[in-house]
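Visitor: Here you go, one structure.
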Amino acid sequence: MDGPAEPQIPGLWDTYEDDISEISQKLPGEYFRYKGVPFPVGLYSLESISLAENTQDVRDDDIFIITYPKSGTTWMIEIICLILKEGDPSWIRSVPIWERAPWCETIVGAFSLPDQYSPRLMSSHLPIQIFTKAFFSSKAKVIYMGRNPRDVVVSLYHYSKIAGQLKDPGTPDQFLRDFLKGEVQFGSWFDHIKGWLRMKGKDNFLFITYEELQQDLQGSVERICGFLGRPLGKEALGSVVAHSTFSAMKANTMSNYTLLPPSLLDHRRGAFLRKGVCGDWKNHFTVAQSEAFDRAYRKQMRGMPTFPWDEDPEEDGSPDPEPSPEPEPKPSLEPNTSLEREPRPNSSPSPSPGQASETPHPRPS
């Protein structure tokens, strides 16, 4: 099966990159609300989100990757791009990730790009209540990737320190309070995952977790291939797995977001693909923060099915053979924070093959 064709319109993405550079100089680090959900000013607008919600431009062979921010978006994009090309890495090595899987809701979004070839691969962080309405009467497919929300908090906190469009996260305690109240970009993690899980059981919806990919990447890739109706032979499958490890993505300038201007993503202050691990929250949460999170989680997720991160919160998955080489020097949400972490048992995180995050705006998140 043929995957999407590479660059369709001469000069389109050159113009796009110019737009990004101009926009990135004007990011105020403030939020506006669309139907109650917070969005960063600059990369999003009322008009761009309304277009994503109300467009009729949905094709039956469209593939949507849906995540809450910092839940594995980059990883899933890389995997699906490789699947669509039957393991051939030339596409992921030559075309920026935001061009391969443009965002639905950014001001230069997937639905505003002309003449895209099928099948289209698109990304979104939108909660289900404002996602593209036309999808729900189509045969288009959604892959929703979840992640331990404790790891999401840590990753989003660090990302907020380098992303020009986001508010300064403040202290670790303040950021955790904001996260638990849904006062962060794209709103409540709890509402996001609970909303999308209403789709579970439908033929065009796949729910998979970061932790499942970490524990069994090859098996997870085979599951995704089955969902997409794109089975791969042994050699192609091995290539998908090999080229979607954390180290492979971190070394790929088309996937690690280092092509973005510092005003949008300041890599001098930290890497977008930071560690690529599961369980890193144990190196950052204080006991008090962990207890506060657990209380909110139990209340919000009562009646929901068990997730991989619920089975034993003190146990991590098996280690990845290619862990990130960069150790975190001080255990806290932020280095040198005044919040000292009390000792926790079994607090060593296990490396994972890839960390996602996120961007047709090359909005990494």
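Residue 1 is the first one shown; counting continues down the chain.
Cβ atoms here come from the backbone N, Cα and C positions, even for glycine.
No noted substitution is present; original residues retained.
Quick caveat, the model's predicted, so the values are computed rather than measured.
Copied straight from Swiss-Prot:
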- ILE20 to Ala: Loss of the cholesterol sulfotransferase activity (MUTAGEN)
- ILE23 to Ala: Loss of the cholesterol sulfotransferase activity (MUTAGEN)
- 70-75, ARG147, SER155, TYR210, 244-249, 274-276: 3'-phosphoadenylyl sulfate binding site (BINDING)
- TRP98, TRP103, HIS125: substrate binding site (BINDING)
- HIS125: active site, proton acceptor (ACT_SITE)
- SER348 to Asp: 10-fold increase in specific activity for DHEA sulfation. 10-fold increase in substrate affinity for DHEA and pregnenolone. No effect on substrate affinity for PAPS. Increases enzyme stability (MUTAGEN)
- SER357 to Gly: No change in subcellular localization (MUTAGEN)
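Set these features in their place in the structure for me.
Guide: Classification of TRP103 (substrate binding site) by DSSP places it within a strand.
Around the Cβ of HIS125 (substrate binding site), the number of neighbouring Cβ atoms within 10 Å comes to 29.
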Visitor: Specify the nearest of the binding-site residues TRP98, TRP103, HIS125 to LYS70 (3'-phosphoadenylyl sulfate binding site), where nearness means the distance between Cα atoms.
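Guide: Spatially nearest to LYS70 (3'-phosphoadenylyl sulfate binding site) by Cα position is HIS125.
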Visitor: Taking the residues the record says bind substrate (TRP98, TRP103, HIS125), how far apart in Å are the two Cα atoms that sit farthest from each other?
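Guide: Max span of the substrate binding residues, Cα based, is 14 Å.
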Visitor: So for ARG147 (3'-phosphoadenylyl sulfate binding site), how many other CB atoms are inside 10 Å of its CB?
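Guide: Summing over all protein chains shown, ARG147 (3'-phosphoadenylyl sulfate binding site) has 30 other Cβ atoms within 10 Å.
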Visitor: Just checking the binding-site residues THR73, ARG147, SER244, SER247: which sit within 10 A of HIS125 (substrate binding site), CA to CA?
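Guide: Checking each Cα against HIS125 (substrate binding site), the hits are THR73.
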Visitor: Give me the CA-CA distance between SER244 (3'-phosphoadenylyl sulfate binding site) and TRP98 (substrate binding site), in Å, as a whole number.
Guide: 16
Visitor: When a 10 Å sphere is centred on the Cβ of TRP98 (substrate binding site), how many other Cβ atoms does it contain?
Guide: 29
